[in-house]
Amino acid sequence: MQVNFDETCDSVIRMNANEQTRSANGIGNGNGESIPGIPDDLRCKRSDGKQWRCTAMSMADKTVCEKHYIQAKKRAANSAFRANQKKAKRRSSLGETDTYSEGKMDDFELPVTSIDHYNNGLASASKSNGRLEKRHNKSLMRYSPETPMMRSFSPRVAVDLNDDLGRDVVMFEEGYRSYRTPPSVAVMDPTRNRSHQSTSPMEYSAASTDVSAESLGEICHQCQRKDRERIISCLKCNQRAFCHNCLSARYSEISLEEVEKVCPACRGLCDCKSCLRSDNTIKVRIREIPVLDKLQYLYRLLSAVLPVIKQIHLEQCMEVELEKRLREVEIDLVRARLKADEQMCCNVCRIPVVDYYRHCPNCSYDLCLRCCQDLREESSVTISGTNQNVQDRKGAPKLKLNFSYKFPEWEANGDGSIPCPPKEYGGCGSHSLNLARIFKMNWVAKLVKNAEEIVSGCKLSDLLNPDMCDSRFCKFAEREESGDNYVYSPSLETIKTDGVAKFEQQWAEGRLVTVKMVLDDSSCSRWDPETIWRDIDELSDEKLREHDPFLKAINCLDGLEVDVRLGEFTRAYKDGKNQETGLPLLWKLKDWPSPSASEEFIFYQRPEFIRSFPFLEYIHPRLGLLNVAAKLPHYSLQNDSGPKIYVSCGTYQEISAGDSLTGIHYNMRDMVYLLVHTSEETTFERVRKTKPVPEEPDQKMSENESLLSPEQKLRDGELHDLSLGEASMEKNEPELALTVNPENLTENGDNMESSCTSSCAGGAQWDVFRRQDVPKLSGYLQRTFQKPDNIQTDFVSRPLYEGLFLNEHHKRQLRDEFGVEPWTFEQHRGEAIFIPAGCPFQITNLQSNIQVALDFLCPESVGESARLAEEIRCLPNDHEAKLQILEIGKISLYAASSAIKEVQKLVLDPKFGAELGFEDSNLTKAVSHNLDEATKRPQQNSCT
């Protein structure tokens, strides 16, 4: 049983009422003393293990009385504080488990977790990278990526879980306790109950070990001092208090009377470290979004994920119908018993299973539904009475695995059942695989039904097409007869007035967006490699600290991996020259900082950094209302999901052997890259002197030439100059610079904001391709970088996933022969680049720079992400793209569940009725009617 916060509060309230009633009637005092007449099964089970046992009545739904329950929680909190006091700064998981959406912990959507996970006495907390050691069930194939797990449980306090009291305490904490926030920085949500917060095991004052000191109004929330003369407590949250000195110095515009009603923290104005690390400001900002806007966000999200969950439901229905026909009886599908940090993958394609799958009870071989469909098609098996083509998307060719090549002896049975593969293929050869499931039987069907009811009852107005002559749009391409040469490029200040409407419209059409002046020069100065290393080093264990450590780096001149000292790399980052040869040292750090260290550094040392990002509704990893990927519960494994820091050396001087570059990336996630630091602190004129790029014959590469990465080609001297040179600049007129028509500038004289040029030197050059150009681009790469015929692969190979790089000759050839031209522009310090999912891009580092990247998933990108998931499924199993695949099916299910409950909460809540009715009465009426219909209508079986 998992007890959540609300149920616990209700139990405490009921218990207090019962205790008062018993005291009034003379039954007992509730303090563990004599209470005669209580049945043994209702008594508190607290004892000394010998003779004594507490005689008080146990709490409702608990095995102990209120006194011993609170004592146990305080003991666990103090134990957790002592155990983690020295290591709190090293926790890589920051933030709170609670999000704005309360729909992420459905009782019917949780995976089945066996209590055997805890029944070994003490919860084993292995200190491998600060993560709880995963125990794998041999009967299930688990997904074990090479990258560190980003979502996982933190090590728990050692509690004897065979004891009823210990089990109650641990399961109580599992229901609400943060898995990301270290004890030293956690701040509870102000909307939570005060009595519950006062004994929270995750909250304590920095000035005292008393976890409830601040909630009692003894300590100033801002300065953490309790020796102030006047401290004003907040009546809204009953938790925080501010001293008069801090209020007059930081919040002088708020009167003391207003502070007493609503404190700065509840207003989202507090800038202390605790509030920044707990995203309190962002929570308040999201909470204050108008209800109608929230509903529109949720409808957009539901409309985007509905096709995906309907596809999942249709595939499940087909398999259920087949299973009923094979068994000729009503079926009750076996549900897999997965632990919270486990993931089941298909034995063939290695893709995580969403819900239904086929399982061998003898050898535990697992097969996803898509592989079942591919095997039946390869075996030419026709299943009568079912819709076999539900997986086909209109207008898109179906991608499937080549089973006949990889498993020539494995075929589907004539009745449509799937036999277990022979032993040489990893199976046991049994006659049939049984249908099994992970979630509850009707969960997906209910989601589809409710989502359709809501979406069909609402219609959002179409966005107006923006004026491309607006000064906020910059010309990044010279395509003929094309309306998307201009890119939306506002400044951060402009976004505050424009809102997200224009961004939404651009994103829906798959166009990139750039945002200028996200960070100022003073903020960027704190992002140099030495400062990053110093801050990360402060979070590491003293025993593991190293003054000048070795780092892994890629030498862009030859593509080889080298070990360099931090000091040596820092010198190369600043001046970039080899003192012996005089050539630039073009190094890119590899996996430094690590994903976990990057997340820890950004959320702990730079808590204000995320808050400075634009479009937080889209990109925030936990609180973004429009970030579909943020709807996953915290216990789900999702790889490669944290912020990443990329440190590279670059130079404006062109090198004949190569350049500092990043090959073509083709992501199923939306990405944002923020250039936080460059080695050039002064403005200078860009001069790049290069030899003319020699003309290359227009012909295919030799059939014996393999598909090499740019680094490998550099090693063999096969790749020509990879950056813009004088010859190419003269030929490609006009230059693709950031320019706008002066006539379109705003009349207020704000030319600095509206101009697309920048006085500082560009740190990186970007080439971003449109989604509609992907087929032509893929064809060109397949023709130019062709694999030899003697190399065969088990699955489909896509050149866009191979990290190739297009130099100026390739881009010119691509434009002349295929009519494909990317958006080409320079990124300046403090500028953010938003790349939609499915838009290939490549980067050339024009000088040493540091990029911070965040991934997210907008509703407008869900369809493209689902399409790319099908492509990635057909890649070889050891391909990097497959190891980092986004579980778009599972994400869509959880997002739909979360959105449905949020809509119900907003629409049916009486306090929002007036606001919704005043804004749009028809919208409110339609949604309420559809929700009532969905609630009253009896839920049918998922596939009948």
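Each residue, glycine too, has its Cβ placed from N, Cα and C.
Not measured: the values here are computed from a predicted model.
DSSP classifies Cys223 (Zn(2+) 1 binding site) as coil under the three-state reduction. Sequence annotations record features per position, and here Swiss-Prot assigns Zn(2+) 1 binding site to Cys220, Cys223, Cys243, Cys246 based on sequence analysis.
What Swiss-Prot lists as Zn(2+) 2 binding site is Cys234, Cys237, Cys263, Cys266. Residue environment of Cys266 (Zn(2+) 2 binding site) contains 21 other Cβ atoms, counted within 10 Å of its Cβ in all protein chains. Under the DSSP three-state reduction, Cys266 (Zn(2+) 2 binding site) is assigned to coil, being neither helix nor strand.
Here Swiss-Prot flags 38-83 as domain 'WRC'.
Per Swiss-Prot, the feature domain 'JmjC' maps to 621-873.
According to DSSP, Cys243 (mutagenesis position) is assigned to a strand segment. Among the mutagenesis results in Swiss-Prot, Cys243 to Ser has the note: Impaired self-ubiquitination and E3 ubiquitin ligase activity; when associated with S-263. The residue drawn here is the original one.
Around His244 (mutagenesis position), taking its Cβ as the centre, 15 other Cβ atoms fall within 10 Å, counting all chains. Listed in Swiss-Prot as a mutagenesis experiment, His244 to Ala is described as follows: Impaired self-ubiquitination and E3 ubiquitin ligase activity; when associated with S-263.
Counting every protein chain shown, the Cβ of Cys263 (mutagenesis position) has 27 other Cβ atoms within 10 Å. Experimental mutagenesis is annotated in Swiss-Prot for Cys263 to Ser, with the remark: Impaired self-ubiquitination and E3 ubiquitin ligase activity; when associated with S-243. Impaired self-ubiquitination and E3 ubiquitin ligase activity; when associated with A-244.
Note on Cys220 (Zn(2+) 1 binding site): other Cβ atoms within 10 Å of its Cβ, all shown chains, come to 25. Here the candidates are the recorded positions Cys223, Cys243, His244, Cys263, and by Cα distance the one nearest Cys237 (Zn(2+) 2 binding site) turns out to be Cys263.
Counting other Cβ atoms within 10 Å of each Cβ, the lowest count among the recorded positions Cys223, Cys243, Cys246 belongs to Cys223. Separation of the C-alpha atoms of Cys234 (Zn(2+) 2 binding site) and Cys243 (mutagenesis position): 11 Å, rounded to the nearest whole number. For the domain 'WRC' (38-83), the number of residues in each DSSP class (helix H, G, I; strand E, B; coil) is 21 helix, 4 strand, 21 coil.
Surrounding the centroid of the Cβ atoms of Cys220, Cys223, Cys243, Cys246, where the record places Zn(2+) 1, the chain contributes additional residues within 8 Å, namely His221, Gln222, Gln224, Arg225, Arg228, Ile231, Phe242, His244, Asn245, Leu247. Closest in space to Cys223 (Zn(2+) 1 binding site), of the recorded positions given as Cys243, His244, Cys263, Cys266, is Cys243, taking the CA atom of each residue. Nearest to His244 (mutagenesis position) in space, judged by Cα atoms and limited to the recorded positions Cys220, Cys263, Cys266, is Cys220. Candidates Cys220, Cys263, Cys266 (recorded positions) were compared with Cys243 (mutagenesis position); those inside 10 Å Cα-Cα are Cys220.
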